[in-house]
Amino acid sequence: MGGCFSVSLPCDQVVSQFSQLLCVRGSYIHNLSKNLASLQKAMRMLKARQYDVIRRLETEEFTGRQQRLSQVQVWLTSVLIIQNQFNDLLRSNEVELQRLCLCGFCSKDLKLSYRYGKRVIMMLKEVESLSSQGFFDVVSEATPFADVDEIPFQPTIVGQEIMLEKAWNRLMEDGSGILGLYGMGGVGKTTLLTKINNKFSKIDDRFDVVIWVVVSRSSTVRKIQRDIAEKVGLGGMEWSEKNDNQIAVDIHNVLRRRKFVLLLDDIWEKVNLKAVGVPYPSKDNGCKVAFTTRSRDVCGRMGVDDPMEVSCLQPEESWDLFQMKVGKNTLGSHPDIPGLARKVARKCRGLPLALNVIGEAMACKRTVHEWCHAIDVLTSSAIDFSGMEDEILHVLKYSYDNLNGELMKSCFLYCSLFPEDYLIDKEGLVDYWISEGFINEKEGRERNINQGYEIIGTLVRACLLLEEERNKSNVKMHDVVREMALWISSDLGKQKEKCIVRAGVGLREVPKVKDWNTVRKISLMNNEIEEIFDSHECAALTTLFLQKNDVVKISAEFFRCMPHLVVLDLSENQSLNELPEEISELASLRYFNLSYTCIHQLPVGLWTLKKLIHLNLEHMSSLGSILGISNLWNLRTLGLRDSRLLLDMSLVKELQLLEHLEVITLDISSSLVAEPLLCSQRLVECIKEVDFKYLKEESVRVLTLPTMGNLRKLGIKRCGMREIKIERTTSSSSRNKSPTTPCFSNLSRVFIAKCHGLKDLTWLLFAPNLTFLEVGFSKEVEDIISEEKAEEHSATIVPFRKLETLHLFELRGLKRIYAKALHFPCLKVIHVEKCEKLRKLPLDSKSGIAGEELVIYYGEREWIERVEWEDQATQLRFLPSSRWRWRET
């Protein structure tokens, strides 16, 4: 019995220990919710401790006599790392909690839930450990100084401090020798560089000298050399006898022995450091150079390919700065003033220069009437606001003056015709410029577009235009820069009626003008004007924007006295249903836009406008005919897409007579027209956008598309064809040959809907620059790219290299997008809805843009649960970024 007892005791212990182990591991799963809550609570405590330490450091480092201890910095870095890990962990907590079952005591995937639960426990322990280490008796120590001249500056706000920290970290990186700071005038570049200068006085003796030089537009090499020499102890009478090269040698001999920082403020062109005598900063010598400029091009010429943009302030940051300038007493003098002050601050659009000047001007205004008047002036004629011309517009004008040539300046000023904060389509803007004669249309469409985009790029890099972040095809103008452009257009305010811009201000009638003969440009777009009756002598008028109004009728007299009108835009006047015959008197007209109007018949006089090169008749739902268009023999761009207009053989013949035509957009809804039009190589080369609609199977069983090198956008809707084939040329000898080179080299957007006979879209292999693909409501589509057909065409073509967005809607038969995983180096969004048979996406863990999220939207929650991922790594890569979203139809 004794022997048995001695054996049973160790067995009990083993069982007990094994049970405890199972309980511990089981707790990773069934205590997951509780453990996550504990982790979140511990993280809040750690953040609070981090905040206390940072606040102590800011107080002690403020004097510039203290620097933080290394152990404190190590602890802060560890906290940042654990915070990032915590955020990553938290992103997938909903998925993990949904995976639990049996009231949280089990999981649909024990392995994944166990791993996640264990990570939660391990992180909880690490957070608690870091929190306990965050008690410091001392956080900083005394530090020596570099040779720095501190420069006074006005108090700054949180947003500017964040920008400072970012710039400082970039400059102080070991591999960084030179930092470029660029941004529009008045955005705070000099303030930022000043704070960088002063910060060097608070760090240790890593640098021997910090040199500040104001360069400006008129600076010379000699002037820069003199400023540097004064700082390093050179100069004297003998310098007047030396040339620039000899002085450069002297400066170089001094600086090569010292670890220096050179800060160059306000440079307008490349500063040749070698010519000045400054050793080029490198990792080896440990020296630093930072500069500010208004032009990103200058950054490139200085050898900085990744400069830091100094941006306008966010709305709340703008309000903080504006409050600081106006003062608490003024803001508190009447309960309505803070609300009005916010409206005034918004007019500045985050530009610190404007916030400072306007804030100071309003600091003594303590009545509601004064604030309301300020809003009225800033809205209707900002140039009349106190300080606007002298302190803001003159400062910004330096950027305009620095533009190279009158062409660039004219193109810039043209952008001020659009309303405040208006998104301007780049290609549409270039079409205006071509029609105005800024760009010579005889150079050909491709050259014109390239030149136009080069001008836009230059203006963006000069911070005079802003490129839209989401949609790179749009630009806009900062409101204060727009005021500067309007001021310049009016000869610096001397001829305010030379360029009349009242866009988007709620006008109901054409404004009164003292002398119409002096008016060159008028923009009344985005208003509520209904009738245009007046007739005026507009001998100098070249541009008239009336788009996006409520115009119902235009009198016959209106067009009689505009002999030099070149651009007329009447688009998006949806109540406009007729035009007077007197349109024929606009003999100089080159650009005419009637899109989105309800005009049912074009006046015969329109066909007499022989100078017309751009005619837009898109989305005209009532237009019946354009017979006679061949009389516009100089026409180069013609928009017909989405109009009620029927494209028949007689119209095709007229289009073939337009010898100068370069761009056309149209709809094809008849097989009788499709074949002859697609056999006309000259017309095919002009097609930029085309929609095939209502082509029935009995008439077009196979749609054969020729090479369309200029095609940008393609729609195929409600068609019955069974297959789409591609031919490389339009000649009959090659009609059935498979293409070996891209046939749609510029095609970027494809829409296919309600084509119930199609089985696949393998022809998309020959659209290498496709960025957007939407396929919907086509019940027989089984493959986007058929593996079998793809091998027949070319085994070497990899599809969708440029694809950014993929939408798949109600494709009940869709089984595959592609047979194997693709790299998708540009893909950002996949949206799948009502595609029940699609079980696998062509993704692996390396698909998508490196370091960026690829969002998968799905319409049915059960679909995402059935997706078969390539492997676990792929699932972990994409499942957390999958989101339910029902498509609005």
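From the backbone N, Cα and C atoms, a Cβ is placed for every residue, glycine too.
Swiss-Prot gives this note for the published mutagenesis GLY2 to Ala: Affects plasma membrane location.
According to Swiss-Prot, the mutagenesis experiment CYS4 to Ala carries the following note: Slightly affects plasma membrane location. Abolishes RPS5-mediated plant resistance to P.syringae; when associated with 2-AA-3.
Here the domain 'NB-ARC' (140-444) has a mean pLDDT of 90 out of 100. Here Swiss-Prot flags 140-444 as domain 'NB-ARC'.
Sequence annotations record features per position, and here Swiss-Prot assigns ATP binding site to GLY183, MET184, GLY185, GLY186, VAL187, GLY188, LYS189, THR190. Taking the Cβ of GLY183 (ATP binding site) as centre and 10 Å as the limit, one finds 22 other Cβ atoms among all the protein chains shown.
Under DSSP, ASP266 (mutagenesis position) is assigned to a strand (E or B) in the three-state scheme. According to Swiss-Prot, the mutagenesis experiment ASP266 to Glu carries this note: Induces RPS5-mediated plant resistance to P.syringae.
Within the same chain, the residues at least 6 positions away from PRO799 (mutagenesis position) whose Cβ sits under 8 Å from its Cβ are LEU764, LEU765, ILE785, ALA790, TYR818, LEU822, listed in sequence order. Under the DSSP three-state reduction, PRO799 (mutagenesis position) is assigned to coil, being neither helix nor strand. Experimental mutagenesis is annotated in Swiss-Prot for PRO799 to Ser, with the remark: In rps5-1; impairs defense reaction against pathogens.
In sequence order, LEU181, TYR182, GLY183, ASP265, ASP266, THR292, THR293, ARG294, VAL310 are the residues of the chain that are 6 or more apart from LYS189 (ATP binding site) and have a CB within less than 8 Å of its CB. A C-beta separation below 8 Å, combined with a sequence spacing of at least six in one chain, links THR190 (ATP binding site) to ASP265, ASP266, THR292. Other C-beta atoms found within 10 angstroms of the C-beta of ASP266 (mutagenesis position) number 19, with every protein chain shown included. Summarising the environment of VAL187 (ATP binding site), the number of other Cβ atoms within 10 Å of its Cβ, over all protein chains shown, is 25. Cβ contacts within 10 Å of MET184 (ATP binding site), excluding its own Cβ and spanning all protein chains shown: 24. Using the Cβ center of GLY183, MET184, GLY185, GLY186, VAL187, GLY188, LYS189, THR190 for ATP, the list of other same-chain residues with Cβ within 8 Å runs, in sequence order, THR292, ARG294, VAL310, LEU351, PRO352, LEU353.
According to its DSSP assignment, GLY185 (ATP binding site) is coil.
Across the binding-site residues listed here (GLY185, GLY188), the residue whose Cβ sits among the most other Cβ atoms within 10 Å is GLY188.
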